Each structure stands twice: as structure tokens, then as C-alpha cells.
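Notes to accompany the following structure.
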Amino acid sequence: MASQVQPGQKPKVQPCRYKTGKTLGAGLYSVVKECVHIDTGQYYAAKVINKRLMVGREHMVRNEIAILKQVSTGHQNILTLVDYFETMNNLYLVTDLALGGELFDRICRKGSYYESDAADLVRAILSAVAYLHDHGIVHRDLKPENLLFRTPEDNADLLIADFGLSRIMDEEQLHVLTTTCGTPGYMAPEIFDKSGHGKPVDIWAIGLITYFMLCGYTPFDRETNLEEVQAIATANFSFTPVEYWRGVSQEARDFIKRCLTVNPKKRMTAHQALQHPWINPPYDTTDDLGSGEDLLPNIKKNFNARRTLHKAIDTVRAINKLRENGGLMMDGIMSVDPKPEHVNGSEVVEDRTTPRERENEDAMEIDSRSNARGQTEQQIREQERKVKETVAGLWSRTAPRSER
């Protein structure tokens with residue numbers, strides 16, 4: 001049973017009632033672990049948030065608790081909050097255990113994947129978003145990583161998770177939110193120009209997710225951040241390369257276009273989207289959508305290349321965070337600096353570069369926008385090689401200089 005907390009009031013500090021197990025996922029400020037209630041033996045997922053790393057951001061956690069308390073038991077496609085409390089060092093959000101994995105990991109493990117499968121998944125997302133909007137809640141951070149399956153079964157519920165950036169708002173306050181929030185590639189145009197935003201930002205994100213679900217890459221990938229923002233601001237996208245979209249129906253493309261409408265007032269609402277012919281066809285279109293073409297081969301190729309790069313990006317961000325916090329502190333123990341390494345062909349070998357030479361190397365940067373759109377197999381292998389080389393050299397750049 002969750003601790004009773006009034007709005008704006010901190011959870012009571014108390015001993016942890018759960019024993020944590022294997023790690024299910026991790027971010028910059030938190031880690032999600034499997035846990036078991038010490039008294040009942042029931043298994044859950046615990047989002048463990050380091051209070052020291054969240055200094056100045058505590059409101060995000062309080063907000064997530066408030067949102068989940070209000071909606072988590074009212075819809076089958078929203079993750080259920082079971083408990084919340086804090087210990088001396090951590091904040092805990094305990095939810096039902098979603099064992100089915102993330103959306104795209106699950107898709108890539110399937111033997112086949114058709115447009116009708118995508119429509120079914122988007123319908124479930126829309127149903128949950130319509131429920132949130134009916135309760136005056138804007139999620140503001142919808143993306144594939146925040147969509148989890150309840151169980152590994154084929155008919156498992158798809159769940160919306162991570163309400164840290166969500167907001168509760170009255171109907172007359174529909175467009176008063178002005179803070180920049182969310183994941184840049186999934187932000188709506190009105191978030192960037194800070195003209196005020198509300199429920200339509202979730203529909204924009206659903207359009208992006210749908211596009212991604214049909215090809216394995218995102219529509220606004222550009223060479224620079226500025227070009228990406230400009231493309232989002234004008235909804236400058238296309239259904240290309242043609243070979244990845246040849247098997248996708250016009251109904252699906254129209255649905256995406258109506259979600260990715262620049263003017264939020266002209267964008268579909270969640271309830272309107274649920275009535276779109278692609279989501280709610282007038283007849284059984286299972287055999288018609290995309291002419292029954294299996295979309296999985298192209299999606300796996302594009303998504304796996306994108307995932308390889310983003311794993312490296314997450315590593316860079318995590319290590320940069322460790323730098324900010326004064327060294328390689330892991331679970332309260334100073335990590336021993338491993339031998340520096342680099343990639344020679346396909347082998348990781350000891351790096352004999354001197355500390356002075358390493359100091360003069362260029363700063364490490366990885367472009368987070370790349371998503372392998374339309375890459376050849378050779379280009380993908382080259383990208384993976386570069387990522388491996390970058391990750392292998394990370395540790396040699398993170399140890400305090402006094403230790404080198």
C-alpha cells in the first residue's frame with residue numbers, strides 16, 4: 001500500500017520494505033530493478049532514484065507519483081503504481097512488473113510483423129492517451145522506450161510508463177505549458193517555439209512512433225540539431241526511401257500526416273485518431289493493409305543499427321555524469337581504472353598511448369540524431385565498428401588526471 005502523501009508533501013523517510021534483484025534498465029538519475037516485497041513475497045519493479053543526483057529535480061518525482069496515483073488503476077494500458085516511499089539515500093517508485101520488454105525489442109523478436117500489427121499497437125497507445133487526456137493529463141514524453149509489454153505472451157497488454165514529465169491541467173489551461181520538455185526527436189513544434197502546448201503534443205509523438213513502427217527509423221533525422229529542429233517546425237518529412245515504404249498503405253500514411261500536423265489546433269485529438277480509418281477501419285482490412293507484406297526485415301535492420309549507436313550515446317552520457325560527480329563512483333566504491341584500450345580491426349587491444357598524447361586527443365562526440373535511415377549493410381557495419389572503438393576508449397578518458 002502506498003504511503004499517504006498530500007500534494008507537495010514529501011514521502012515519509014522509512015526503511016526499505018523491498019529486496020532488490022537484477023537490473024531491468026537504467027538512466028542518468030535512476031535504475032529500474034526487479035524487487036520482491038519482504039513481507040508478501042510479491043515481485044514488482046522498483047524505480048530507484050538517487051536523491052543526490054536529483055537535487056533540484058525532486059519535483060519531477062513528486063509529479064510522477066501524483067500522476068500515477070490518479071490514473072494508474074483506471075486503464076489496462078497504463079503501468080500501475082503499487083507503492084512509493086523514500087529512504088535516506090533513494091526515492092522508490094514501485095510498479096507492476098512489466099516482463100514483456102520494450103516495444104521495439106519485442107517487435108524485433110517476432111517471427112513476422114505486418115502493418116495490421118502496428119495498427120493494433122497504436123490503437124492501444126491511443127486508448128491510453130485518450131484516457132489520460134480525459135483526466136486532464138498530458139504525458140509529454142511518449143516514445144518507444146516508454147512503451148512496455150506486461151508479459152512475454154503474444155496477447156500481452158502494451159503499457160505506457162514513465163510519467164516524470166507529465167502534467168495535470170484543467171481544460172481551460174490547454175495551452176499554458178511553456179517549458180521545453182521531452183525527448184528532442186519526439187518534441188512537437190509548439191514545444192520548441194514555447195508558444196504554449198498541451199494535449200496535442202502527445203498526438204504528435206504518436207505520429208512519430210507510428211512512423212518509426214512502420215520502417216524502423218524516425219522522420220526528422222538531419223545532419224545537425226538545427227536542421228532537425230527546422231524540419232520538425234515545418235513537418236518536413238517524407239515516406240522515403242521508397243523501398244521501405246512500398247508495402248505501407250495510404251491509410252497509414254494519412255494517419256501519420258494528420259498526427260504530424262504543425263498547427264496543434266488542426267491536429268487530431270486522441271478520440272478523433274481512434275476513429276481514423278487506419279485505426280478503426282469500416283471493414284476487416286487485415287489482408288489489405290500493406291498488401292500483407294512482412295515489414296520485419298527492414299525494421300530490424302534499421303532499428304538494430306540505430307540501437308547500436310544509442311547504446312554508445314547512453315554510455316557517453318553516463319560517464320559524463322560520473323565526471324560531473326567527481327570520478328568513477330559506482331555503488332559507493334571507487335572503480336579501478338582499467339587499462340586503456342582501442343580497436344584494431346575487430347580486436348580490442350591495449351592502448352599504449354601516453355597520458356600526454358591522450359590529453360591532446362580531440363574531444364569525444366557522438367551524433368545522437370543518426371538513425372541508420374537507408375544505410376547499406378556495409379555502412380551499418382562501419383558504424384558499429386566506430387561505436388565499438390569509441391566505447392572501448394571511454395574509460396581511458398574518464399579517470400581523474402591525478403591517477404594517470
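Keep in mind that glycine also has a Cβ here, set from the backbone N, Cα and C atoms.
Taken straight from Swiss-Prot:
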- 18-279: domain 'Protein kinase' (DOMAIN)
- LEU24, GLY25, ALA26, GLY27, LEU28, TYR29, SER30, VAL31, VAL32, LYS47: ATP binding site (BINDING)
- ASP141: active site, proton acceptor (ACT_SITE)
- THR179 to Ala: Loss of activation by cmkC (MUTAGEN)
Whole-number Å value for how far ASP141 (active site, proton acceptor) lies from ALA26 (ATP binding site) (Cα to Cα): 17
DSSP-derived class (H/G/I helix, E/B strand, else coil) of ALA26 (ATP binding site): strand
Arithmetic mean of per-residue pLDDT over the domain 'Protein kinase' (18-279): 86
Neighbour tally for LEU28 (ATP binding site), based on other Cβ positions within 10 Å of its Cβ: 12
The one of LEU24, ALA26, VAL32 whose CB sees the fewest other CB atoms within 10 Å, among these binding-site residues: ALA26
Distance [Cα-Cα, Å, rounded] between ASP141 (active site, proton acceptor) and LEU28 (ATP binding site): 16
Local Cβ density at ASP141 (active site, proton acceptor) - other Cβ atoms counted within 10 Å: 22
Cβ contacts of SER30 (ATP binding site) (under 8 Å, same chain, 6 or more positions away): LYS47, VAL48, ILE49, ASN50
